[in-house]
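**Q** A single structure is presented below for examination.
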Amino acid sequence: MAAALKPSAPEIRKAAQEFINYLNKAVTPFHATQEVKDRLLQAGFTELPESGHWDIQPTSKYFVTKNRSAILAFAVGGSYKPGSGFSIVVGHTDSPCLRVKPISHQKSDKFLQVGVSTYGGGIWRTWFDRDLSVAGLVIVKNGEKLQHKLIDVKKPVLFIPNLAIHLETDRTTFKPNTETELRPILETFAAAGINAPQKPESTGFADPRNITNNHHPQFLGLIAKEAGCQPEDIVDLDLYLYDTNKAAIVGMEDEFISGARLDNQVGTYTAISGLLESLTGESFKNDPQIRIAACFDNEEVGSDSAMGASSSFTEFVLRRLSAGGSTTAFEEAIGKSMLISADQAHATHPNYSAKHEENHRPAFHGGVVVKVNVNQRYATTSTTHAALKQVAFEAQVPLQVVVVRNDSPCGSTVGPILATKLGLQTVDVGCPQLAMHSIREFADTSSIYQATTLYSTFYERLSTVLSNMQ
């Protein structure tokens, strides 16, 4: 039972290590989505085209992607009929990071540099003095066709050095200018052969597909090599910087996870793992619900995109799953449904104890955290909290509760967005962590097992729990 397991238990260690194996590959939303897709295919899921016809059958398993950076997987219960409900767990694939600008070539004092944009609310000071690599999606032309290529350089190729303290006028604070001081070094003029003869620019029609003048040739050549093409074949790119220092299990008792992108690859991974685990028993054959795990992009910047939680993508999918019933089958299904928004939660920081509300202090190994905010920054209600408590009791997974101080700002999640857009009963939860939005975050090993077990039981038991609520 999850509640009785110590951090050293084999089940805890195994789940944490499997998550780390995933995390070290999921270096961008594109890579995370591909990793999830591979897991689903191995588990017997069928990919559905968003633009094609769907023929949904009971006890079958499917998934659909959006922009290659968001994915929605669903397993149709054996007793499902249009108008039955949805059991949904939602995470997101993105994290605060630096992303390469469309025109990235920069240089200063005999260094070639790469221009980057800040994505989300990162702790940007933590990106200094790190061995950075680059990964993402590259679109190349092949005759009249455009092909998508997923690339990961893996090797450290970029570096943002700190200014020596001897040159600082203010040695007590560090607030870098994110436009002028957050510019990664690529290489020196000397190494680049900057004085070598340059190819003359064409004076004819400028092919808009050719981006060779937008980036340093050395940088674009590196990307082209990874994509298996020539630099002039690259039409566009969507590249992310990341720390090459891999995630790991750390601590004297091996009880912690240290790594990048815990917010929110933990939510994405455990949502999918919970779904897959729920399908191994007999409950799926008799379940009237459709079990759904959704992983959206762009949560860190407000979710307002085609692949974000604010789009109509989720509604369109749910409506298609309700097709074939009465004209109000979709609306009927919403009333029989519940959604868990799985996004990381703040553990109580031992060095900043006063930042946390005195009676709501999530701890490592203390269980999945339920987020409550009366101003609707989180979507949890007493009804959804009670339903989750019943699920947690049956799963034997401990729960914690977090409320922010009245004099403190509060973050938010996709929970209120989807609750508002779809009218879904929603509960906001997350696994406790420290250093949220740093380039390297810190969590406990127990969370992966606890969250996976909770979500698996949620999928298996939700229809019964809801039917027993009066």
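Even glycines carry a Cβ here, placed using N, Cα and C.
As annotated in Swiss-Prot:
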| type | residues | note |
| --- | --- | --- |
| MUTAGEN | H92 to F | In M3; results in loss of enzymatic activity; when associated with F-166 and F-437 |
| BINDING | H92, D263, D343 | Zn(2+) 1 binding site |
| MUTAGEN | H166 to F | In M3; results in loss of enzymatic activity; when associated with F-92 and F-437 |
| BINDING | H166, E299, D343, H346, K371, Y378 | substrate binding site |
| BINDING | D263, E300, H437 | Zn(2+) 2 binding site |
| MUTAGEN | E331 to L | In qx49; loss of enzymatic activity |
| MUTAGEN | H437 to F | In M3; results in loss of enzymatic activity; when associated with F-92 and F-166 |
**Q** Please identify, among the recorded positions H92, E331, D343, the one with the smallest Cα-Cα distance to K371 (substrate binding site).
**A** D343
**Q** Have a look at the recorded positions (H166, K371, H437) and report the one with the fewest Cβ neighbours inside 10 Å.
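**A** Comparing Cβ neighbours within 10 Å for the recorded positions H166, K371, H437, H166 has the fewest.
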**Q** Listing them in sequence order, which of the recorded positions H92, H166, E331, Y378, H437 have their Cα within 10 Å of that of D263 (Zn(2+) 1 binding site)?
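**A** Of H92, H166, E331, Y378, H437, within range: H92, H437.
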**Q** Round to a whole number and give the Cα-to-Cα distance in Å for the pair H346 (substrate binding site) and H92 (mutagenesis position).
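**A** Here the two Cα atoms lie 17 Å apart.
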**Q** Out of the recorded positions listed (H92, E300, E331, Y378, H437), which are within 10 Å of D343 (Zn(2+) 1 binding site), Cα to Cα?
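**A** Checking each Cα against D343 (Zn(2+) 1 binding site), the hits are H92.
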**Q** Would you give the longest CA-CA distance, in whole angstrom, between residues of H166, E299, D343, H346, K371, Y378, the set recorded as binding substrate?
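**A** About 45 Å separates the two most distant Cα atoms.
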**Q** Looking at the mutagenesis positions H92, H166, E331, H437, whose Cα is closest in space to that of E299 (substrate binding site)?
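**A** With Cα distances computed to E299 (substrate binding site), the winner among H92, H166, E331, H437 is H92.
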**Q** Of the mutagenesis positions H92, H166, E331, which one has its Cα closest to the Cα of E300 (Zn(2+) 2 binding site)?
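**A** Among H92, H166, E331, H92.
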**Q** Could you tell me which three-state DSSP class Y378 (substrate binding site) falls into?
**A** coil
**Q** Tell me whether H346 (substrate binding site) sits in a helix, a strand or coil according to DSSP.
**A** strand
**Q** Which one of these recorded positions has the most other Cβ atoms within 10 Å of its own Cβ: H92, H346?
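**A** That would be H92, with the highest Cβ count within 10 Å.
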**Q** Given the recorded positions H92, Y378, H437, find the one whose Cα is closest in space to the Cα of H166 (mutagenesis position).
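**A** Closest recorded candidate to H166 (mutagenesis position) by Cα: H437.
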**Q** In angstrom units, rounded to an integer, how far apart are the Cα atoms of H92 (mutagenesis position) and H437 (mutagenesis position)?
**A** 14
**Q** Can you tell me how far the Cα of H437 (mutagenesis position) sits from the Cα of Y378 (substrate binding site), in Å?
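**A** Between the alpha carbons of H437 (mutagenesis position) and Y378 (substrate binding site) there are 19 Å.
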